[in-house]
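Participant: For reference, Swiss-Prot lists these features for the protein:
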MUTAGEN   LEU34 to Asp  Decreased formation of a ternary complex composed of PEX21 and PEX7 along with PTS2-containing cargo proteins
MUTAGEN   LEU34 to Ala  Does not prevent peroxisomal import of proteins containing a C-terminal PTS2-type peroxisomal targeting signal, such as 3-oxoacyl-CoA thiolase
MUTAGEN   ASP61 to Arg  Abolished ability to mediate peroxisomal import of proteins containing a C-terminal PTS2-type peroxisomal targeting signal; when associated with H-106
MUTAGEN   GLU106 to His  Abolished ability to mediate peroxisomal import of proteins containing a C-terminal PTS2-type peroxisomal targeting signal; when associated with R-61
MUTAGEN   PHE344 to Ala  Does not prevent peroxisomal import of proteins containing a C-terminal PTS2-type peroxisomal targeting signal, such as 3-oxoacyl-CoA thiolase. Decreased formation of a ternary complex composed of PEX21 and PEX7 along with PTS2-containing cargo proteins; when associated with A-364
MUTAGEN   TRP364 to Ala  Decreased formation of a ternary complex composed of PEX21 and PEX7 along with PTS2-containing cargo proteins; when associated with A-344
Amino acid sequence: MLRYHMQGFSGYGVQYSPFFDNRLAVAAGSNFGLVGNGKLFILEIDRSGRIVEVNSFLTQDCLFDLAWNESHENQVLVAQGDGTLRLFDTTFKEFPIAIFKEHEREVFSCNWNLVNRQNFLSSSWDGSIKIWSPLRKQSLMTLTPRPLEITKMVDPLNAIILKKKSFTGISKNRNCVYQAQFSPHDQNLVLSCSGNSYASLFDIRLPSGKNQNNFLVHSGLEALTCDFNKYRPYVVATGGVDNAIRIWDIRMLNKNESATIKRTVPGQLHNSSCINEIPNAHGLAIRKVTWSPHHSNILMSASYDMTCRIWRDLSNDGAKETYKTNSTDATKGSIFNFTQHSEFVFGADWSLWGKPGYVASTAWDGNLFVWNGLG
């Protein structure tokens, strides 16, 4: 295990370089990201196994996420709390080479298109997703998940929990798009998750009125994270405030979102596209889920309970569907539990390089850890 401490800053996002096996970027904020500066750290693992800072950029607001430019080895994009995205060249000092500003609230996520490598997207508290080109300051397209009421398709008995005071923040954040991602298989597909507990799947080739499917993913509680499986184009995972990880088959989504939820037992809801579930995967909300780049049935999660976990998706054995669920397994499919962080874990990423299983994680404790989750 390797460690790097970002003195005075809390980690929000981390990503390995797609070009260099020893380089990482970390997005961070001072004062837990609540107020004050942000900082982009460019780190390298040297030959002696130490993590060293090779460059950094101080920003005027917290950084919530980042993405390496898939077509330029020295460029990193960051999502900033003032509603802007900033593109930095790691060979320069101090200033970004481009600023993109259209969002009206904090930008919570950014993601580079892995297929065409020419576009990137952003998602924001303002309820929108924007698609950009690094060659122009204006966005190419704005996507807005349909405004869906939290209880629209939830049975009133099951929605009682929403009336508890501890969940009053959900109504305030219902339009916040916490994360959005391009599909690694199709440059035209975008997946997002929002505070209204819905995930949205967009096909940007279609007209705006017909380009999305919305499906309830976390029982009326905020959906905080989502990811496409790297090998199974039709499989996605989500995580949220209900402490659960759910795995979905997007081929089973109905075109009309009102039909995606079907009653099977009075007072209960069933979504036909949910193919697996890890209930109570963590003790607190799940902030990040990400599929392995080396295995089709392994994923990682990071949580407010200060841990990262590696899971095996028991519904697939790596070659075919097994029709099993993690919820019926004694270990829930858990492979490894990383417990070295002492604060909320926000960011985690798999290494593309070397022996499969190496990951990096960062948290509010200001630490970046590099560790092996597969032994």
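Counting begins at 1 with the first residue displayed.
Even glycines carry a Cβ here, placed using N, Cα and C.
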Participant: Of ASP61, PHE344, TRP364, which mutagenesis positions come within 10 Å of LEU34 (mutagenesis position), going by C-alpha to C-alpha distance?
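Facilitator: Of everything listed, what lies within 10 Å of LEU34 (mutagenesis position) (Cα to Cα) is ASP61.
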Participant: Using only C-alpha positions, which one of ASP61, GLU106, PHE344 is spatially nearest TRP364 (mutagenesis position)? These are the mutagenesis positions in the record.
Facilitator: PHE344
Participant: At a 10 Å cut-off from the C-beta of TRP364 (mutagenesis position), count the other C-beta atoms across all protein chains.
Facilitator: 21
